[in-house]
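Enquirer: According to Swiss-Prot, the protein has these features:
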MUTAGEN   Val176 to Ile  Normal protein expression. Does not affect endosomal localization. Fails to alkalinize endosomal lumen
MUTAGEN   Leu236 to Ser  Normal protein expression. Fails to alkalinize endosomal lumen. Does not affect endosomal localization
MUTAGEN   Ser438 to Pro  Normal protein expression. Fails to alkalinize endosomal lumen. Does not affect endosomal localization
Amino acid sequence: MERQSRVMSEKDEYQFQHQGAVELLVFNFLLILTILTIWLFKNHRFRFLHETGGAMVYGLIMGLILRYATAPTDIESGTVYDCVKLTFSPSTLLVNITDQVYEYKYKREISQHNINPHQGNAILEKMTFDPEIFFNVLLPPIIFHAGYSLKKRHFFQNLGSILTYAFLGTAISCIVIGLIMYGFVKAMIHAGQLKNGDFHFTDCLFFGSLMSATDPVTVLAIFHELHVDPDLYTLLFGESVLNDAVAIVLTYSISIYSPKENPNAFDAAAFFQSVGNFLGIFAGSFAMGSAYAIITALLTKFTKLCEFPMLETGLFFLLSWSAFLSAEAAGLTGIVAVLFCGVTQAHYTYNNLSSDSKIRTKQLFEFMNFLAENVIFCYMGLALFTFQNHIFNALFILGAFLAIFVARACNIYPLSFLLNLGRKQKIPWNFQHMMMFSGLRGAIAFALAIRNTESQPKQMMFTTTLLLVFFTVWVFGGGTTPMLTWLQIRVGVDLDENLKEDPSSQHQEANNLDKNMTKAESARLFRMWYSFDHKYLKPILTHSGPPLTTTLPEWCGPISRLLTSPQAYGEQLKEDDVECIVNQDELAINYQEQASSPCSPPARLGLDQKASPQTPGKENIYEGDLGLGGYELKLEQTLGQSQLN
């Protein structure tokens, strides 16, 4: 008997390993098909179905095959055994079965309605991912790549609008979706489709927070291929990047909302506690990600890792990943931390990397982003058939479709109207219509929904989220090109050309600045930050910028010499790069270092304003909603700076 049980155990273990290999083989096969399909689409300029939509189609087909072509097994019989001596759920449990001791580990709590009295399907159960895989493995490279590849010039040019859409717009979407869904839930209770008390207002707000996470990856990919107007691209890209971070923290804050008396009633103290949690988690995650990027910048600056590009790239990757893990370990949000880590790495650390490491890091995270995105979208297709606890409710699904469109309209149009009151370059109606159209749901909404599917309301949310992702990716993603034509939005704009950092073009832009942009207070704040960053942060963290011996007081001489790299002194003689900073009085050329660098001819900087007409299609680096007021610019020498654009 003992031998038989041991043989059965070894057989079960072999079967488990076999199922794991099948699971990996399925995803490997799906990715191969997706890559070949992407090549086919790009070769034939087929834009009505994007690669993400194709990945979902392949996932659906594979899920359909696994669902109906595999036989059910007895490994999940649904039988419940009572342990009357246990009063809690231990993390590890030793069970004596016929004098044979077995070890079991805690997996999750299961609601009564999730216990299936019939046979289960081992393959389908195996194909259902642990939700933490999405947050700990697949999402971090996607979010980091978004921050690391950020086009900083256009992003900061529209920073005010992006922050407004990301923070205020996400809050508006969450509230509007929550209110509409609460009305539909009441209708479902009245129709007898739900029991009173099964679905609370906090559940509706939770659904609103996860559905407020937009992910227009399909639209942005088409924008990039068609070279759509850079302002529209930046508004959508910037909103989606920050919106993901805000939605994740907002979802967590709502999930821990717990009034003292009635758990489903409004409690002002609990509400403000949730707001405080939101602000604290967001700020802490921002600080954590930025801190790791600063550590990476200092290590790459003061060591000679640049002589070993492989080690340099490895250190860069591991420290960036550590930002995510440290934030999660500290009870913060790793997604927010890794986003701002990527932005800070691009702004500082990238300048210290060797040329090989610059190429390797960009290609590494681009590749990881590509694989992770396609794995997620393939799994979305699979999940429609492999997830065994779907709850389809037509009224709830109809309400969700209506809610996301109304919420998107309440987000885009009123906020655009308010922003246009302070912007010189208005957000035109066709841009607003395109932003309304581009409110797709994707990886973040799906990952938030699948993270908790134990209760019936959460299962209904997950099923509805999955259908919404399918619809928006296929319909809106496929209709992007016709919509661009119908709205007469310009395409064929070379975004990279607009982002080139050459002295003559920047000086031409500076000579043609409009003096009446937006409010002067914003300009003063931005000018203070830029000056502080240029004079102190970049010289401390990178090899670029003026030597600290010229910017810090004399009594800081030892610290200045310690923190200033030898390259900064060498680059002090060069005038290869000119960068614009704000000056309140007049537009002038600053030659503070000219005494030590007599080889810098003024004519090379283009002092004759008449000889520097503005190049058509060039946008002013600072024009937008940062609020420069009537201030003008001053050109200051930047010492050998190399930025990631």
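From the backbone N, Cα and C atoms, a Cβ is placed for every residue, glycine too.
Don't expect the noted substitutions in this model, because it carries the original residues.
From a predicted model like this one, the values you see are computed outputs, not experimental measurements.
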Enquirer: Using DSSP, would you call Leu236 (mutagenesis position) helix, strand or coil?
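Expert: Where Leu236 (mutagenesis position) sits, the three-state DSSP reduction gives helix.
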Enquirer: Between Ser438 (mutagenesis position) and Val176 (mutagenesis position), what C-alpha distance do you get in Å?
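Expert: Rounded to a whole number, the Cα-Cα distance is 18 Å.
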Enquirer: For Val176 (mutagenesis position), which of the three DSSP-derived states applies: helix, strand, or coil?
Expert: helix
Enquirer: Which residue among the mutagenesis positions Val176, Leu236, Ser438 has the fewest other Cβ atoms within 10 Å of its Cβ, if you could check?
Expert: Val176
Enquirer: Do you know offhand how many angstrom separate Val176 (mutagenesis position) and Leu236 (mutagenesis position) by C-alpha?
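Expert: Their Cα atoms are separated by 21 Å.
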Enquirer: According to DSSP, which kind of secondary structure is Ser438 (mutagenesis position) found in, if we only use helix, strand and coil?
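Expert: Looking at the DSSP assignment, Ser438 (mutagenesis position) belongs to neither helix nor strand, so coil.
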